[in-house]
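Trainee: Mind looking over this structure? Questions follow.
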Amino acid sequence: MSPRVGVTLSGRYRLQRLIATGGMGQVWEAVDNRLGRRVAVKVLKSEFSSDPEFIERFRAEARTTAMLNHPGIASVHDYGESQMNGEGRTAYLVMELVNGEPLNSVLKRTGRLSLRHALDMLEQTGRALQIAHAAGLVHRDVKPGNILITPTGQVKITDFGIAKAVDAAPVTQTGMVMGTAQYIAPEQALGHDASPASDVYSLGVVGYEAVSGKRPFAGDGALTVAMKHIKEPPPPLPPDLPPNVRELIEITLVKNPAMRYRSGGPFADAVAAVRAGRRPPRPSQTPPPGRAAPAAIPSGTTARVAANSAGRTAASRRSRPATGGHRPPRRTFSSGQRALLWAAGVLGALAIIIAVLLVIKAPGDNSPQQAPTPTVTTTGNPPASNTGGTDASPRLNWTERGETRHSGLQSWVVPPTPHSRASLARYEIAQ
């Protein structure tokens, strides 16, 4: 028996309404019979229940979200597996039912946010991401559809479903690209490991869209957009924006992850500085303890390769002892060998492009997608040095009087009930 209205999972969670269908499962509004509260239940799709890889990914999602506890991260309450009348066991997550609206729906309705609301959203999101980054987790799919805003202006990040612990064995296939093309970091589009700086890049794209009303890169398909993230600089932001705001977004959208803010905390601190009227601080280029600095995105140009080769040769010469003037013969290649090397390089580049095309998601953020996965329970607070500073900037109350249209709500996000004291904000469009 497939999930349907009235089904009770594990004798406790009674499904009441289908909210959304995503890549891995369905999200239902349900009632917890034991505690008498409304919850969201994400049920793994039946066609994936017999697939060990999908089952493991679903379990990993539960473990990931169970590590985190922060007001800015939607909560997970429970995980379980339930027998479905002879169809085998089906896994599910029980999550916080968020009373809010996804940012992509807000932007669709308003065009862009006022500057003060955009900066408030970015700082809150950065501080919430820092909790995950301090725990060794990378979200890998930061986008407006995964950023919810409650009637009081509280930001909640959802859908850590493709997040993975940086130090854990990957569940996804080697080289698999995870993320959404419009918001993907260049290193992710190339199939490299995602880092906290990758989340910062994606959040920078969100910020670009929030303050300008458009995404930095557009194209006919996911591959085109992803290649622009890899190779092209973002178009200049509108000149009516303050210089420090433009500088903040420009820093987060550099191609080299080592040149960005290294995690959500330093980014949030930079946003706080901008909100206070100061210039954003330059990112620290010191890599996190125990990790090598990420490599720059390769440009594929002969000049870059030649410069790197020359630098390595010079360093090698300095480190070798004198050999009495004897120099080994210089290695040369025949024209046939050079042709083979050139062909191998072209084939390698084509392989990367094909991999991106096969696995990257659709370019838009409004198409049906996997339901966001809220997150919860941390085993203690991270050290103060990992929090990225204190949240000194006051959170704005985004609530205004009057009705708010709720179009395009996604995941398990629900509009306020008639008993809500405040309706969702009709966000001010920046002039």
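Keep in mind that glycine also has a Cβ here, set from the backbone N, Cα and C atoms.
The following feature annotations were taken from Swiss-Prot:
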ACT_SITE  Asp141  active site, proton acceptor
BINDING   Ile19, Ala20, Thr21, Gly22, Gly23, Met24, Gly25, Gln26, Val27, Lys42  ATP binding site
DOMAIN    13-272  domain 'Protein kinase'
MUTAGEN   Lys42 to Met  Loss of autophosphorylation activity. This mutation results in cell death
MUTAGEN   Thr172 to Ala  10-fold reduction in transphosphorylation activity. This mutant strain shows severely compromised growth. Loss of autophosphorylation activity and weak transphosphorylation activity; when associated with A-174
MUTAGEN   Thr174 to Ala  5-fold reduction in transphosphorylation activity. Loss of autophosphorylation activity and weak transphosphorylation activity; when associated with A-172
MUTAGEN   Thr180 to Ala  Loss of auto- and transphosphorylation activity
MUTAGEN   Thr180 to Ser  4-fold reduction in transphosphorylation activity
MUTAGEN   Thr180 to Glu  Loss of transphosphorylation activity
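Situate these features within the shown structure.
Mentor: The secondary structure of Asp141 (active site, proton acceptor), as reduced to three states from DSSP, is coil rather than helix or strand. For Asp141 (active site, proton acceptor), the count of additional Cβ atoms within 10 Å of its Cβ stands at 26 [all protein chains shown].
Mapped onto three states, the DSSP output places Val27 (ATP binding site) in strand. Around Val27 (ATP binding site), taking its Cβ as the centre, 26 other Cβ atoms fall within 10 Å, counting all chains.
DSSP assigns Lys42 (mutagenesis position) to a strand in the three-state reduction.
In three-state terms derived from DSSP, Thr180 (mutagenesis position) belongs to neither a helical nor a strand segment and is classed as coil.
Around the Cβ of Thr180 (mutagenesis position), 27 further Cβ atoms fall within 10 Å across all displayed protein chains.
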Trainee: Tally every other Cβ atom lying within 10 Å of the Cβ atom of Gly25 (ATP binding site).
Mentor: 28
Trainee: Show me the subset of Lys42, Asp141, Thr180 whose Cα is within 10 Å of Val27 (ATP binding site); these are the recorded positions I mean.
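Mentor: Hits: Lys42.
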Trainee: In angstrom units, rounded to an integer, how far apart are the Cα atoms of Thr21 (ATP binding site) and Lys42 (mutagenesis position)?
Mentor: 9
Trainee: With every protein chain in view, how many other Cβ atoms are within 10 Å of the Cβ of Ile19 (ATP binding site)?
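Mentor: The answer is 21 other Cβ atoms.
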Trainee: In the structure shown, which of the recorded positions Thr21, Lys42 has the fewest other Cβ atoms within 10 Å?
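Mentor: The recorded positions Thr21, Lys42 were compared, and Thr21 has the fewest Cβ atoms within 10 Å.
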